[in-house]
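Down below is the structure, laid out as structure tokens.
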Amino acid sequence: MHPPPPAAAMDFSQNSLFGYMEDLQELTIIERPVRRSLKTPEEIERLTVDEDLSDIERAVYLLSAGQDVQGTSVIANLPFLMRQNPTETLRRVLPKVREALHVAGVEMQLTAAMSFLTILQDESVSIHAYTHSFLQVILLHLEHRDTGVSNAWLETLLSVIEVLPKETLRHEILNPLVSKAQLSQTVQSRLVSCKILGKLTNKFDAHTIKREILPLVKSLCQDVEYEVRSCMCRQLENIAQGIGTELTKSVVLPELIELSRDEGSSVRLAAFETLVNLLDIFDTDDRSQTILPLVKSFCEKSFKADESILISLSFHLGKLCHGLYGIFTPDQHLRFLEFYKKLCTLGLQQENGHNENQIPPQILEQEKKYISVRKNCAYNFPAMIVFVDPKNFHMELYSTFFCLCHDPEVPVRYTIAICFYEVSKLLNSGVYLIHKELITLLQDESLEVLDALIDHLPEILELMSTGGESSVQENKLSSLPDLIPALTAAEQRAAASLKWRTHEKLLQKYACLPHVISSDQIYYRFLQRMFTIMMTNNVLPVQKAASRTLCIFLRYNRKQEQRHEVIQKLIEQLGQGKSYWNRLRFLDTCEFIIEIFSKSFFCKYFFLPAIELTHDPVANVRMKLCYLLPKVKSTLKIPADKHLLQQLEMCVRKLLCQEKDKDVLAIVKRTVLELDRMEMSMDAFQKKFYEKDLLDQEKEREELLLLEMEQLEKEKQQNDGRPMSDKMFEKKRRDTKTPTQSLPKNIPISVPGPSSVTPSTSKEIKKSKLIRSQSFNNQAFHAKYGNLEKCASKSSTTGYTTSVSGLGKTSVLSLADDSFRTRNASSVPSSFSPNTPLPSTSRGTGNSVDPKSSGSKDTQPRKATLKSRKSNP
């Protein structure tokens, strides 16, 4: 054992404790007494106002005798007083406001400027009354010593100029401006004059501008202060648009050329940006002889002596390319492109092994400037593709694009990720050139980059899968080999972060995957992940996004066995899950299924599991189900679903009679009233439900076509796998037998018309199925997955009904429906044992059916229902 520590080390004696207490008592004595109130009784008395005063009287009193904070409150409330009682406000309150503003502080001045602007925008008074009462107050405070206050009043005045008549502008603003713009006035006064002149040019005719405004403009362009010259230069764009092309060429352009050679860098920068913005006004000669040499000079000086213009130059490169397109000689074109490439890698060549803390501040500032330049280059990359022609992208710009996608700075990669969709559109068939860069950005370590990329991820992937010369099917399998690992890694990275909105957005965008990759790839790589997110994630919007995307995956899954497995998982793990949270998510999933699938699909698989939750022990689950019941009822069709309607009504009655939770009971009562008001949809088309029934019919057709496609693929695989002798024997057998015998035994025939059909008709039936399947493959997956409630257009409907040669609509639908029933009976996976069957609700189960038909009780009633629907368009 270790020896005990010495007594000195354990300082917990009674004396030491008393010493601590004495120290604490001393601290309490030193403490200053805390005031119980922030205001003294005298101050409270001064701030108290008689509550019987009207709003106008209270405002007058506070502006006269109140404190500054009370006066500011009255001025902030001035727009309300103007709306309530404009006459009294103008007569009694506004004079007090004028008096208060003479000695007001910054806060009251800013509040007044904002209130005056609000009154103008609200149109509480006429323009004439506003001019008479408010304009002089605004003009009086334009030259306030505080720059922020002066700018606030200036913004108000510029808005007032938009609505004032010409005569008022001339007498109240333009005439006084002549003296305000003189050199004898303050710099602030001349700066204000520059901005007012830029606004006035759009209000007068060219003659007045030439005679009264342009002399002032020239004078201010040659002002001794660089701030004034720069400010006036930035207003030349507005002035040029007001005076027309001729005066711009003769007056504005010479001033811009002179200002572009100014000694002040801010003036040169303003001149350059104004020239770029005015490119469309100048003709080809002016661009080639005057502006192009200036741009060339700017580009050369930017690297040598004037780096301050680099950021602006890189930002306006796109406009320059567009405005000077067709003017460059081949040599100038090449030099400009090389200049852009140089900007894209600016600062990347300067490698150093210093720590960021050891880098001098000047170097850090320069690196920030270079990052901004590269970011602007990324922003203008689509414009540069147009500049070099997309056909030359690989030779001219691919290496630059590669550098931007791999830039060490996040803002650069973020910007190029935003532009990625535009780049993909411009490349069109050459989009395959940037496959690797898409994967790189999907795997980027920064979630900001991923978030920017996924905004247009469905459109990008669609271009990737359909671009080039190969077909859609080939692209789905071969063109993006690294896409699936990149997508899964991106989702896992988003899930591991705290940025759940990015995760939610990514899951929503995954709904486009059925158009890009195969059904099996989605099933094995993404479906289980959606289940995991629904079961384990803690963020509700993320869970809902995963649920909706899973429903879309299920909607376009092309294997019935996989579909059944997913449905069973949804019901067992969510609908019958131990956690009430999972059962709530099951109801969310049911809502998405109602939206995405046909009514018959929901009724067959999810109707009964959903209404069984009326017996759930958790009140929140029952409450959520009550909100969903109107949508559940809307999936029923009478008379085929009469038995389901009876079960729904029985569950609602039990809730009304047995519900003990008062909140749930209140919602049940409201839901019952809503259910009673609902009109039921019939099997036959009704005028009021025509559009909804048509959309539902289209969804059902697509679901049946998926089954047909699966059956055709299996038949094709079986035929491809048999020996040649078997195929020859089958061909001879088909030639000698009747068409009815040549069809599979488990598909009953329901074809009206003659009993004998030629062998060619059998081929036409299969051919029509193949045509419909191919048309569905080409059309159904092109739907906008964000709006799946809007199904395929009428063209697909026409293609479906007119593709059958020699047979009517009834026969085709009968065959399709029979195959649907047969698949239900024959292709259920082995995991579905008789003891735990997949919950299924069939319409018309009360009718008896010959068990030899297809093994499903509802085959004939279902067939009749479909026939009646198709025969009543």
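All residue numbers here begin at 1 and follow the chain in the order shown.
Glycine residues also receive a Cβ, built from the backbone N, Cα and C atoms like all the rest.
Here is what Swiss-Prot says about this protein:
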type    : residues      : note
MUTAGEN : Arg501 to Trp : Abolishes interaction with PPP4C
MUTAGEN : Val618 to Ala : Diminishes interaction with PPP4C
MUTAGEN : Val618 to Asp : Abolishes interaction with PPP4C
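Between the C-alpha atoms of Val618 (mutagenesis position) and Arg501 (mutagenesis position), the distance comes to 29 Å.
For Val618 (mutagenesis position), the number of other Cβ atoms no farther than 10 Å from its own Cβ, over all displayed protein chains, is 15. DSSP classifies Arg501 (mutagenesis position) as helix under the three-state reduction.
All protein chains shown were included, and the count of other CB atoms within 10 Å of the CB of Arg501 (mutagenesis position) stands at 12.
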